[in-house]
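Each remark here refers to the structure printed beneath this line.
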Amino acid sequence: MREMLQVERPKLILDDGKRTDGRKPDELRSIKIELGVLKNADGSAIFEMGNTKAIAAVYGPKEMHPRHLSLPDRAVLRVRYHMTPFSTDERKNPAPSRREIELSKVIREALESAVLVELFPRTAIDVFTEILQADAGSRLVSLMAASLALADAGIPMRDLIAGVAVGKADGVIILDLNETEDMWGEADMPIAMMPSLNQVTLFQLNGSMTPDEFRQAFDLAVKGINIIYNLEREALKSKYVEFKEEGV
């Protein structure tokens, strides 16, 4: 009976060297970015990476309530990461899970390294991220949506944040894992950076790699991050050009 219940591990790298979704090992999923999608937010963005889709909204800087929680030398950055009940195959409980609370903290810490919070003492900046559809990489997609929403709000930043997960599947180092690879691969390593500063803002590793595999994976992540970073900058430039043409 136990043998009947066992699920056979899928082959992740096919005989032609490609992955189950048709990509090469060093290939990103398709990326789509939209800015200013919510008129009632100070800044907002949608970031899509393959089948993973996140929306972020920013409010602030604004007066901190309650006031006794404000800081005299910097803004307080408050971040909420949340997965909508319809974002996965199985409807999830709308109440915040332990994972969502933990990832809210991870994303906040990554954003704090980028936002010039010292320019806005005794204020609060609220960042809300919602996963609309999940297919691996949700923490990074949320982080990038939040980074772009902050830029859309005109909040000064040291740099935009770009990130991607690298991993190992069937012994091959791969870029930008999908859900099947995330579930069945031997390793998963999400990395986010401020590329112009060459500074890592988020780093996690699940699974194991040899030192050589780690170096190969990190180099591949940097390559992917630079591609994503250029797409982020182009999205911001396009919005400014659009505003200028409209006379805003």
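A Cβ is built for glycine as well, from the same backbone N, Cα and C atoms used for every other residue.
As a published mutagenesis entry, Arg98 to Glu appears in Swiss-Prot alongside the note: Abolishes exoribonuclease activity; when associated with E-99. Arg98 (mutagenesis position) has a Cβ environment of 7 other Cβ atoms inside 10 Å.
In Swiss-Prot, a published mutagenesis experiment is listed as Arg99 to Glu, annotated Abolishes exoribonuclease activity; when associated with E-98. Counted within 10 Å of its Cβ, the other Cβ atoms near Arg99 (mutagenesis position) come to 12, all protein chains included. Secondary structure from DSSP puts Arg99 (mutagenesis position) in a helix.
For the mutagenesis experiment Asp182 to Ala, the note given by Swiss-Prot reads: Abolishes both exoribonuclease and polyadenylation activities. Asp182 (mutagenesis position) carries a helical DSSP state (H, G or I).
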*Sort out the sequence-distant neighbours of Asp182 (mutagenesis position) for me: same chain, 6+ apart, CB within less than 8 Å of its CB, listed by position.*
Ala136, Gly137, Ala165, Gly167, Asp188
